[in-house]
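Quick look at what Swiss-Prot lists:
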DOMAIN    255-307  domain 'bHLH'
VARIANT   ASN104 to Lys  In strain: ZBMEL191
VARIANT   ALA146 to Thr  In strain: ZBMEL191
VARIANT   GLY149 to Ala  In strain: Oregon-R, ZBMEL84, ZBMEL95, ZBMEL131, ZBMEL157, ZBMEL186, ZBMEL191 and ZBMEL229
Amino acid sequence: MSSSEIYRYYYKTSEDLQGFKTAAAEPYFNPMAAYNPGVTHYQFNGNTLASSSNYLSANGFISFEQASSDGWISSSPASHRSESPEYVDLNTMYNGGCNNMAQNQQYGMIMEQSVVSTAPAIPVASPPAVEVMGSSNVGTCKTIPASAGPKPKRSYTKKNQPSTTATSTPTAAAESSASVNLYTEEFQNFDFDNSALFDDSVEDDEDLMLFSGGEDFDGNDGSFDLADGENQDAAAGGSGKKRRGKQITPVVKRKRRLAANARERRRMQNLNQAFDRLRQYLPCLGNDRQLSKHETLQMAQTYISALGDLLR
């Protein structure tokens, strides 16, 4: 990009425009001449050097005036991280301003490392209690217990899927009730099975996403030969019908898309409800501002660790 293209986006002040008015070659005032400076020719060793901008200084660097702001090359201060006093560092509030390196960071990744390092010191937070917070299909926030045997093979039919979820959740609930009584009565009596809190997992064969198994691909042209016939019969889940040449109609695709959208909407609503329930138990800062999700989790971690220190 030449420097004349740069200065097309370089906003001039009114003083610069007046300077262009007197130095312009035209008899009339052309305001666009401020954004397309004329070509000046320099002589160097008998060769004519055409510089497309008279803002290119002798040392080759582009020199800017102080009076005007370039909105293109350097970012404005408003686009940097907000310096508003609404951001409260919860670590310095609760830990009395410790000088640890991890405590002074404002970002989430360093926070998580420091929380992980302090978490094993709390004896009351037992890992089997966390198992209630995830169904058997979600692999994000589930801790695998040490006593669990080999995992049963997952089948994509409706028959035996809810039974595994129903058997795993009461055992986890029984283990969590045996742990230290840290939670309120409302939390312990919460019905995790029937509250539709974790039904975002893909259990139904009809509600799978657009590409489910081998049924979306036409196996005859050879472009999507993902498996041979025996494997595709086995992938049909014992339903007895071959899926190879089956085309999905746009109506079915639209139904699946709508079902996936409804699942995602329900998941986000449940997540927001869980955050609202968590904000009820956390101490508020008193500045009439609802904590963001990141600040809520940060406050919850600090609050739980402070309660653990208090119990110890």
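Cβ coordinates are placed from backbone N, Cα and C, and glycine is handled just like the others.
Although substitutions are noted, the structure shown does not include any of them.
As a summary of secondary structure, the domain 'bHLH' (255-307) carries 42 helix, 0 strand, 11 coil according to DSSP. Summarising model confidence by region, the domain 'bHLH' (255-307) averages a pLDDT of 91.
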